[in-house]
Structure formats: structure tokens, C-alpha cells
Amino acid sequence: MSHIEQEERKRFFNDDLDTSETSLNFKSENKESFLFANSHNDDDDDVVVSVSDTTEGEGDRSIVPVRREIEEEGQNQFITELLRIIPEMPKDLVMELNEKFGSQEEGLSLALSHYFDHNSGTSISKIPSSPNQLNTLSDTSNSTLSPSSFHPKRRRIYGFRNQTRLEDKVTWKRFIGALQVTGMATRPTVRPLKYGSQMKLKRSSEEISATKVYDSRGRKKASMASLVRIFDIQYDREIGRVSEDIAQILYPLLSSHEISFEVTLIFCDNKRLSIGDSFILQLDCFLTSLIFEERNDGESLMKRRRTEGGNKREKDNGNFGRTLTETDEELESRSKRLALLKLFDKLRLKPILDEQKALEKHKIELNSDPEIIDLDNDEICSNQVTEVHNNLRDTQHEEETMNLNQLKTFYKAAQSSESLKSLPETEPSRDVFKLELRNYQKQGLTWMLRREQEFAKAASDGEASETGANMINPLWKQFKWPNDMSWAAQNLQQDHVNVEDGIFFYANLHSGEFSLAKPILKTMIKGGILSDEMGLGKTVAAYSLVLSCPHDSDVVDKKLFDIENTAVSDNLPSTWQDNKKPYASKTTLIVVPMSLLTQWSNEFTKANNSPDMYHEVYYGGNVSSLKTLLTKTKTPPTVVLTTYGIVQNEWTKHSKGRMTDEDVNISSGLFSVNFYRIIIDEGHNIRNRTTVTSKAVMALQGKCKWVLTGTPIINRLDDLYSLVKFLELDPWRQINYWKTFVSTPFESKNYKQAFDVVNAILEPVLLRRTKQMKDKDGKPLVELPPKEVVIKRLPFSKSQDLLYKFLLDKAEVSVKSGIARGDLLKKYSTILVHILRLRQVCCHPGLIGSQDENDEDLSKNNKLVTEQTVELDSLMRVVSERFDNSFSKEELDAMIQRLKVKYPDNKSFQSLECSICTTEPMDLDKALFTECGHSFCEKCLFEYIEFQNSKNLGLKCPNCRNQIDACRLLALVQTNSNSKNLEFKPYSPASKSSKITALLKELQLLQDSSAGEQVVIFSQFSTYLDILEKELTHTFSKDVAKIYKFDGRLSLKERTSVLADFAVKDYSRQKILLLSLKAGGVGLNLTCASHAYMMDPWWSPSMEDQAIDRLHRIGQTNSVKVMRFIIQDSIEEKMLRIQEKKRTIGEAMDTDEDERRKRRIEEIQMLFE
């Protein structure tokens, strides 16, 4: 190394060395900016460049007089354009170029080329090696570089700089790091830009919609380099643009003043810039006071929801849910959040993992002398670079790595299954709670009280009150403020506006929130999800919480109205947003399906042991003013029970603006108060966030919120999003955040990451126990009697077989043609209709042509259903003729005449006896006559026929041994409804289905072995329930069985009456409840019954499991036997295989509607294999 270079290095770092030289030689690595400190090139590779001091006043040269002088003389368009490009051009040169090139077609281009060729003696050279590398420095990556480490020997004259001023409403800003950024010139300059010149970043002035910049998944679909411009601050003139990766960071952040940037030119090779040339900037980054200001979350949230609710880009993709789609505002919010993540990564800001160590290190730095750093010392620089790279992996904040392990570790430590087993048991006071809780329910009560931070009322193990007391919210990270290494602080000793001497700041980079105060865990939402398996007593558990903590202890006896809690849901009209709603601090609102309203009411009565507490059923206009009842009376109800339908109706009325301002102020409905606690039962009912029901429930306001559901996921993982949103779990309730960490990985088939994130989100707020779990002593949580599920496979009846084969042929042709042409998805609706028909035939031929409101495959306006009606009617007639008219007309008349001779009047039928069972007299409604004139019970005769067929024996009359035919039988029917006269008619076996025949047989066997049993029969088709009701009523007399039917067509009063009557044991006769799987598959307590029959399979096995668990749950004392009727060699057997597949891989694997359809197509192909 030369003596001159050694001397230069000493002068750079030592104030005591002086010189009178007017020029300073420095390396092309531009070591006057600390950003080049990590360079460690060999001396031989260094390029020495001479930069002369600028003549005094040259930087202030003005072009305004030249322009004004030319304007006075008049100018043409050529001169205007020329001065716009090169405003510094002298007047004589402007006029010369105008005279030479002004009249030519490409004159402006020729003039610029001539000017740059003849007015610059500086040759173009390359930028130093690797200019695109973004070298960064902040105090977190290299604390040894401080402003005091640099001692320039004299004050240099830098390029033009404005006096630094804070933006509007910004009170301070603080340095967080700097980037070395390579710019590309988009306009030429007349002379070299001076070192230290201040630049400015601007966004494109053109208003661009977020949808043009980002796609629906938040991914960039347009170049951002063209949207961020670099301006010379002296002339406010664009000179260049930044690279794409830097523009992706800057573009979203330049829209506000929360992040501030100072841009300084640090290298342009001491030459004028031509279009396409590169130059290097130092980008100093600051956080301003605005980003730390406490935000009006209620207002922003309301605005976000309003936009979301009315967004026209959100499309309905089917009945099973909708793909989550972001609004413009949500896309912009996500882009800003991602930009923050990338910026912190670029700056290599590391979160503080040990605050105590960070404080000790900070004290050492304050007390130590400034260190002189030799930038030319390769060993020192390489060590610093190594340290930076070793720490780089710790500074990745983007969502791909997301530092999820730390989050999951915390959650698992706080809410692992082992920790749940060791939870203390809280016993409710006998003064308020009448029932006896099981041990796991007492532990659950402890967990729920802790979730509501009612530590004084929960059993203590010495740790509860301290849990999370001073622990930082795991969604946030702690950072140490770096020393100010900005260019202005380093070179101009310019102090930025100071903030109070804080050492740390806190950031939730995933939500874009910042704080100067430590965000502790207690700020998290009160409430959670109780997701115990069906039958473990979620209703009783909820009431144990409500009665143990019936009111808000922070408010009761202090004030009646919560003035501070005035947030109004943004789903309501804007006229509501300024109204302060009273706080019902003593009331819990419980929202349930209508079918469970009576059950919840009865359960409260059973559980409540306090005369001071009561409940109110808010249904059917029974309360004139709910607001008055809850806030203006001394003893408001402890619980208000209502239904999803009531919530939806009130929200719809208000949200459509039907109420005036005055009406709103005196409104007395559910939205007129803020509740202390809100509990929603069967919470999966709000899983589709675009439905009216979901929006209505979201609009309810409460301090504590609980969701009860045994099946939080029905069809898609995104079903959980609505539960998270209802519970206000930040930042997960922000759709952009949910999409980034859950939906997008899931759609990308990265199931493990998506489920890991979901587990991390839900683990602290979700409690789930199953019947198979054991307590700390190894005993089952609940001792339930055994449950037996039997599949009974049945053959088709002859009429069913004929129908099924005809429909199967048509379905196979449609499916195979779709596969051959590759348009199977386009035939999706048609195929569903074919499948529906096949399923209906398996149940009963009478279902053919019906369109059931409960069927999941069809919408109510599906035209394909009705289009097949004529064809199916024709087919049914063919079947009827084939099986019912086995007699010719002459044969039928002759047989009837022979029977009339034997049985001339009604009295002759009174002595009829069945030759098989010897019953006398027979029930004439069930009597069948053979051609030989002998009579038998319908049931006995067909059992005989079935036995003979199974043995491949011929059918002969049990009496006379003459040949008989099952299709040539006669029955007795009344001539009309008002007459008692009986006549013979052909018996129609086509009206019987295999399942109904088998059901009747099973019910008769049960009646014979154990009279007085209560039986539940499930079907998803309400039309099938009608047929079953008719068959059962016809088969069993009122003395033998009582038939009930429960489906969606019943009113609340009728439902209550049916369930109450069915629950009463009658030892003299059988009670049979026909139950719609959709109306009664969840929530109902049917432990009074111990026998169930599933008449048809459901696509989702979890729905069937829920239905069975209506019987097999707490309170059941008998063994439960379930029989599933399946037609062999039919579509139903293949549906069983699909169910097993779903049980194996989980039902949450459907991502969006298109993905769900593709999976269903795979299932369809399985059905027709």
C-alpha cells in the first residue's frame, strides 16, 4: 500500500492531522459513507478517483433568469421541451440548438445527442463491483460503527440539501437502519451530481387501483419499479428509478408518513448521468411518531368490514362456502405489511430475545470509548461481515419463515394437553349451581374463568394469576433502537428530532402495529372456543361459567353504562356509529339454533340454584324493549336466549336502513346494547362469512365471546376463519393475514404449514376433549355405555332394481362422455342430479321426481330436476305395469269372483286366520290373498317368500301347496274413505322398498323383545320421512307404536311439543321419532332413546357421527345400538368407501370451491367404477 493511501486513511480517522490540500483522494468504494464499511477488497483492486471541491456558489446556480429571458423573447415548442429536459442549459446554447435542429423531424433527439457529445468531457466508466448488492447497516448488526468513530479532518462541501423538516402531524422520527440502493437514470443530467446531494422518493402520481398491482392472493402482478421515482430535490425533477426489489418495499410505504426515508447520493462516478446509467444512493430509514400512535381500531375495523361486506369482487362459488377474497383496502393493507417485513429483513433488525442481556450490552456501549475502525483492515471488516451473515438467519421476518417455532413453543407450553390434565378443578358454588359437574368439566370451568381473567373465581394452583402477567404477546417482537448512522448524522452532525430516551420499541410486523410500551399478554381477547366432542356436556359447561360469573365484576356496582365501550359494528348503517350503546354488564346473550331453544331453556332451569338469577327467551316478540329490560331494571336477566334467525332478522332490518336516526336511538333489540358475554352454540353455523347469518352474528357486541361447536371444520379449513373473526383474535381476524398463513399455503397443497399455523392460532383459545381421552389418573373422562354400529346390507326389490339399472345406465353414459371429452366439471350439476336419483331409488321409488330442500347436492332452483320429471313418470308407469298387472283382465276378474264366493260380505272377514302365525282375526289392512284363496299376514307371507327365495325353493302355498306368485296377490281396500265396504284389488309390491321392509321387520323384532323402547330414525330426505310415517302408521296400530316426525317444517312450539312428548317413557308401546338429519343432527339431547336407524348415508361422515351422538352422550344409561341400512352393489356402498377415505385424510382438505369440485369429481369417478 502506498504512503499516500496510508496517509489518507489516517487523515480520515484523526482530527489532529491537518492539511491544506484542496482535494481528497478516496477509494471508489466511497468509504465516506459507512455503508461501504464491509468492503474488504485487496489494495491492488482499488481504483483511486479524484474528486475536486466544488467552486463556491456553483451549487446554487439558478436557471430561472435564463428561462424568463427566453420567455420574454418568445419561444417555440422545441425550446420548451429542451429546457424541460435540461433546465440548466445556457441561453446562447439553447438558441444555437434551436436554429440547428428545431425544424427537423427528430430535432429534439438530435439536439440532445449533440449537446451530450460536445459538452461533457467526462468519460463513462463502470460503477464499482457488485453495485446491486444491498449492503446494510444498523446497530443490531454492527454496533461498533457509531458516528463518533468517524473524524473527518475538515468540513466538505456537499451537494444541495434542504433543511430537514418533519412531515405534517409527525412529532419525531428515529433511525432504524440504512440501505445502499442502486438507481438507474431515466433522464440525463448536464453535470455530475454532487456527493451528498439530497434526493427524494415519490410514488407515481397516477392513481392505480390495488387490483391492478396485486392479484386476488396478494401477489404482485405489475412491476413496481415504474411506480417509484427518484427526484432531485433541488429542481424537483425526476432523475431515475430504483430496482424492483427495493420498489416493492418502498411503493406501499410511501403512501403514508409512518415510515420516513432520507435519500442521499453517495456515488455517480463523478460524471454526468445519461439515460440508463447507474448511481448509488444511501437510503436512511426512520420510524415516525405516527406509527406509534394509538389507532382507532374500532373505526378502522368498521371501515374494513364495510368495504368487505359490500365488495362486489367477492363471488359465491357454491353452497359449501366461498373462497376468501380480499378487498382493495385489504390488499393495500397486506402489501404494506409485507413491505414492512421485507424492510426489516433488509435492515437485518434482530428481535431481542433476552432483554437483560441487551440492557447490559447497552450500558457497556454507553460507558466505553468510541472505537476507531480501520475500513482498510481486511481482518476487521471480514469479521464484521461474518458476524452479519451468521446473524442473518435470525432476522428473517417474512411469512415463509415467520419465526413460528417461537410462537408454537409458547402456545404449547401454555396450553399443552398435559397442562390441561393438570388444571385444578373449580367447583361452582351450590348457592348458584345445582348440578354436579364431572372432573373434566370442573377443569374446563377453571380454563374458561382464566380465559376471562377471572382468576379470583377460578381454582388456583399458584400459577394462574401470574400466567402472562408480564409476558410479551407472542405475536409481537422487541427491538432495540439502533444508533443513528444516517448520512446526515454522520456527515453533517445533524440531530434528528429526539424522542424520549427509550431503548426498545415493539412491533407486530405481521399486522403492521408498533408500540413504545410492552404489549403484554393480558391485552388478548377474553373468551374462546369450547370444542368438546358431541355428548360431553358443552351446554352444562357454559352454564357453569355463566352462573359462576354472572356479571362483569369490573363494572357492576360502579356504573351502569360503559361509556368507553361504544364501538358499533361497521356492518350496521353509518347512522349507528356515533351512538353510544349502554352496557348490559349483568347479562349473557346465548344464540342457538331454533331446534335447541327449548332445550337450552330447560337446561338453565335445571342448573340454576339462585332465586336472584333468571333467564329470558327472546323470541317471537315476547319482549317489548330489550334495552330497557337489560339496562334500566334492577334485576335484568342473567341469560337472554335467542336464535340465529332472530339475530339475522334484526340485523337485516337495521342494515338495510329501514330505521331512522330516532328509531335507532330508541331501538330495543339485540343491537341496542353491548353485552357482557356472548355465547353462540353450534358455532359452525357462521362458518361462511358472506352469509347474512354470519354477518349478523359478527355485528353483536360483547366483552367476552365464546363459541361452542363439536365440529369447528365442516368442509374447508377456512371454516375456522369466521370463528377467529367473531372472537376478534388479532391479527388473525384480518383476512389478509389469514390468507397469507392459512389459505394460501393450503391452496398450494402445503397442508402441514397451514395446519401448524392453525394449531398455533387456536391452541391458546380452544379447549377440546373427546370421549376417548383419559384424565391424569388414566381413567376415561366420561364413562359412557357401549355403542354398536351395525351395517345391514340389503338387496334391491325387483321394482327398485329395474329403476336403478335404468338410471345407472343414463348416469354412466353422462359420466363417461364427460371424461372422454374432458369436460366432466362442466357436467357437474347434471351428474349430481343423476347421483341424487340413484340415491333416491335406494331409499324408495316414491322419492323419484321429488326435490328435497334438505339435499346438499341441489339448489332449490335446479332446473335439471324438473326436466327429468316427465321421463321418470313414464318409467314409473312401466314399472307399475310390469309388477302390478301380472294378471290379465280376465284372470283378475275370475280370481275376484272366486274370492267373493268364499267371502261374500264384510262379516266373513272377521274370522280370517293367518295360516303361518295363526293370528285371529287378522288386521284386514295387512291381509293378502293367494290365487288359491288362502289368506296370510303381509309380513308373514313375505318372510316366507324371502326364505324360499334364499333357499332357491319354489313358492308354494303354505296351506294347499299350490304354486303361488308374489306378483299375483290381492289385498283388501276400502271402496272410499267414508265407506266400510271392502273390495279386492291387486297388491302392488312396487310400493315397498327393501329398506322399509327391513325397517318394519327390525322394529317388530324390537317390539317383541322389548316393548316400550324409544327409537330414532334418521334420514336426510324430508320426503322420505313422509313415506316412512305413512308406512309405519299403516303397519303399527296406535296401541303398539306412536309415531313422531321432527323436521324443518315444524314451528318452535311444535318442535318443543314433539321432543317433550317423545322423552316421556311409555312401557306399553314403542315410540318412534322420525328425524331429519339436517334439522336434528346436532344439538338435540336424545338420551331417552337407545336405538337408532340410519336410512341413508351422508356425504360427510362427521354429520352422521353428530347424529349418533345425540343418543350416545352424557346422560345415556343404556347401550346404544345403531343400524345403518345400505343397499348392496349400489352407489351407497361406494359412498361408504368415500366416507372412510374422508375419515382417513380429514374433511378439511377442500381448499376452495373449485378444489372441492375437483375432489367431488374424483369421488364421482369412484362411484361409477
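Just so it is clear, glycine is given a Cβ too, placed from its N, Cα and C backbone atoms.
Residues or ranges marked as domain 'Helicase ATP-binding' by Swiss-Prot: 519-730.
Per Swiss-Prot, ATP binding site is recorded for D532, E533, M534, G535, L536, G537, K538, T539, and the stated evidence type is sequence analysis. In the three-state DSSP scheme, G535 (ATP binding site) falls into the coil class. Less than 8 angstroms from the CB of G535 (ATP binding site) sit K771, L784, D1109, R1110, H1112, R1113, I1114, Q1116, each of them six or more residues away in the same chain.
In Swiss-Prot, the entry for mutagenesis C914 to S states: Abolishes interaction with UBC13. The structure shown retains the original residue. Around C914 (mutagenesis position), the same-chain residues six or more apart in sequence whose CB sits under 8 Å from its CB are E920, M922, S935, F936, C937, C940, listed in sequence order.
Of all Cβ atoms in the protein chains displayed, 15 besides its own lie within 10 Å of the Cβ of I916 (mutagenesis position). Quoted from Swiss-Prot, the note attached to the mutagenesis of I916 to A states: Abolishes interaction with UBC13.
Within its own chain, Y944 (mutagenesis position) has I916, F936, P958 as residues 6 or more apart in sequence whose C-beta sits under 8 angstroms from its own. Experimental mutagenesis is annotated in Swiss-Prot for Y944 to A, with the remark: Abolishes interaction with UBC13.
Among the features that Swiss-Prot reports, domain 'Helicase C-terminal' is placed at 995-1165, with the record citing sequence analysis.
Least packed by the Cβ count within 10 Å, out of the binding-site residues M534, L536, is M534. I916 (mutagenesis position) falls within neither a helix nor a strand when secondary structure is assigned with DSSP, and so counts as coil. On its own chain, G537 (ATP binding site) has R438, Q441, R1113, I1114 as residues at least 6 apart in sequence with a Cβ closer than 8 Å to its own Cβ. In this structure, the binding-site residues under consideration are D532, E533, K538, T539, and the one with the smallest number of other Cβ atoms within 10 Å of its Cβ is E533.
Within 8 Å of the Cβ centroid of the ATP site, not counting the listed residues D532, E533, M534, G535, L536, G537, K538, T539, the chain contributes A541, G710, R1113, I1114.
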